[in-house]
Amino acid sequence: MDTGCLSSMNITGTSQARSFAGQLPTHRCFASSSIQALKSSQHVSFGVKSLVLRNKGKRFRRRLGALQVVCQDFPRPPLENTINFLEAGQLSSFFRNSEQPTKPLQVVIAGAGLAGLSTAKYLADAGHKPILLEARDVLGGKIAAWKDEDGDWYETGLHIFFGAYPNIQNLFGELGINDRLQWKEHSMIFAMPNKPGEFSRFDFPETLPAPLNGIWAILRNNEMLTWPEKVKFALGLLPAMVGGQAYVEAQDGFTVSEWMKKQGVPDRVNDEVFIAMSKALNFINPDELSMQCILIALNRFLQEKHGSKMAFLDGNPPERLCMPIVDHVRSLGGEVRLNSRIQKIELNPDGTVKHFALTDGTQITGDAYVFATPVDILKLLVPQEWKEISYFKKLEKLVGVPVINVHIWFDRKLKNTYDHLLFSRSSLLSVYADMSVTCKEYYDPNRSMLELVFAPAEEWVGRSDTEIIEATMQELAKLFPDEIAADQSKAKILKYHVVKTPRSVYKTIPDCEPCRPLQRSPIEGFYLAGDYTKQKYLASMEGAVLSGKLCAQSVVEDYKMLSRRSLKSLQSEVPVAS
């Protein structure tokens, strides 16, 4: 349920006056979002577009008034005794308890998204010196965010932290920032397309253990599926429950739609449940998504009592999550450098990495090298000498999926919303939330700010922000029939931001699993991190963090080999006395 942006972006451009929907004067700043930009400058540059409406010559600012909106966060669930949390904690302790190196490795890491930050954090915990290079001037990669001239933040995606994310939950605890997660009630809330303005809930009772709490939530909901449909759905899932992980992995070759047909699951289950799940998990529809992705999510949600419980971060991710990691890394002697874009991976005669060459002419040398960028960036920079190696050749199957994140500030407080994530079940929108209610930093008692994931976005990522906002407003008119009209005759837009990501998380289509690489590459001293690499949480924030831990583990395990390589390299550079 993570939207994202690539870990390299330039926001440049000019401003121009125009009008929104032919009505109001506006101001727009923009950036290129063409795929050609990816090819020419080794990064995906995606559009960040904003609209600011002027009122009597003064820019819109928040004004507090009498209206009071009550937000209720829930206590942090007891996750510490779950098997997955304990396993994740054990992996974290591997780094803290490992033998401190006599000579720390200098490890150069490209990309300061969650994967790169995680790699750096755990290498520093093990006593090594990470040098983390980020191409842009902002941390976070797919969880990056920016502050506009009004002081409002806009993000690359609507990021949800689940109870079933054990490595992320451990990370928050290790950094001492558990209080930055705002836990919501244990429910999943779906809009009802045939009943505009109405919602259907799956409420998970606290008194029941897993999987009974999830089964109870499904059985109690009679608005989305009939009893015969529930029975057929359950029978279809039975092999997954009995067959376990082996069965789940075997379904990688089927799309969700193909699996449903094979298992005799009614089409309405797809319409009522799987479309929303597919778009939330990977921004694509069930006719493209691998069934393995759905089964992994269902397994996590149903096997852990608090697995599907959701939390929002209490503010913008770069400051509230990424900076604590950076501070931790620096406190242990590591470095984090922004505006450090890699232009080329230079090789030694034996095919190993000599150094990373940056666009500013700098050469960064280390004892080991990690690429923690999105897979599309890596594929552009793989040296020609490596391209025929099977490990790298398989990466061609892995392609980032486009997604768009939309933020709209309205002139009033919308009433038909919740302090929670909402599944729109719209053909154009995936999930959304009123961030003025769900997030402390964005709280506003007088005006709503809706953050929405626009997906699937392949046909829309090249369109103008005006078209995207107009289409979004048409969908919102169905979700808020009494409060929003497509022509703005009801709630008025004060401003908006549109963030386009032509290449986000890797597209989890059938038969991708064999192409996902291990973190340790066949090139000595070169490693990968990223949610596309081999780990059990697929394309997610949890997957990114776990991949970083696994990458760091590989480096630590290779310490002796890497030390010998570095010593040999130094000796070869020493001139021989004549």
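Numbers here mean position along the shown chain, with the first residue as 1.
For all residues, glycine too, the Cβ spot is worked out from N, Cα and C.
Marked as FAD binding site by Swiss-Prot on the basis of experimental evidence: Ala115, Glu134, Ala135, Lys142, His159, Ile160, Tyr165, Ile342, Asp531, Met541. Every protein chain shown contributes to the tally, and the Cβ of Asp531 (FAD binding site) ends up with 28 other Cβ atoms within 10 Å.
DSSP assigns Ala539 (substrate binding site) to coil, not to a helix or a strand. Annotation comment: Swiss-Prot describes Arg300, Ala539 as substrate binding site.
Swiss-Prot gives this note for the published mutagenesis Phe162 to Val: Shows less than 5% activity of that of the wild-type. Confers norflurazon (NFZ) resistance. Remains flavinylated. Residue density at Phe162 (mutagenesis position): 22 other Cβ atoms are found within 10 A of its Cβ, drawing on all protein chains shown. In the three-state DSSP scheme, Phe162 (mutagenesis position) is classed as strand.
As a published mutagenesis entry, Arg300 to Thr appears in Swiss-Prot alongside the note: 6% of the zeta-carotene forming activity of that of the wild-type. Around Arg300 (mutagenesis position), the same-chain residues at least 6 positions away in sequence with a Cβ under 8 Å from its Cβ are Phe162, Ala164, Gly307, Ser308.
According to Swiss-Prot, the mutagenesis experiment Tyr506 to Phe carries the following note: 5% of the zeta-carotene forming activity of that of the wild-type. Forms 9,15-di-cis-phytofluene and 9,15,9'-tri-cis-zeta-carotene as the sole products normally as does the wild-type. Of all Cβ atoms in the protein chains displayed, 26 besides its own lie within 10 Å of the Cβ of Tyr506 (mutagenesis position).
There are 27 other Cβ atoms within 10 Å of the Cβ belonging to Thr508 (mutagenesis position). Looking at Swiss-Prot, you'll find the mutagenesis Thr508 to Val noted as follows: 5% of the zeta-carotene forming activity of that of the wild-type. Forms 9,15-di-cis-phytofluene and 9,15,9'-tri-cis-zeta-carotene as the sole products normally as does the wild-type.
Annotation of the mutagenesis experiment Leu538 to Phe or Arg in Swiss-Prot: Shows less than 5% activity of that of the wild-type. Confers norflurazon (NFZ) resistance. Remains flavinylated.
Across the fold, the C-alpha of Leu538 (mutagenesis position) and the C-alpha of Tyr506 (mutagenesis position) stand 9 Å from each other. Each of the recorded positions Ala135, Leu538 was scored by the other Cβ atoms within 10 Å of its Cβ; the lowest score goes to Leu538. Proximity of Ala115 (FAD binding site) to non-local residues of its own chain (separation of 6 or more, Cβ distance below 8 Å) is seen for Gly141, Ala372, Ala529, Gly530, Asp531, Ala544, Val545, Ser547, Gly548, Cys551, given in sequence order. Ala135 (FAD binding site) sits 20 Å from Tyr506 (mutagenesis position), counting Cα to Cα. Here the candidates are the recorded positions Tyr506, Thr508, Ala539. The one whose C-alpha lies nearest to that of His159 (FAD binding site) is Ala539.
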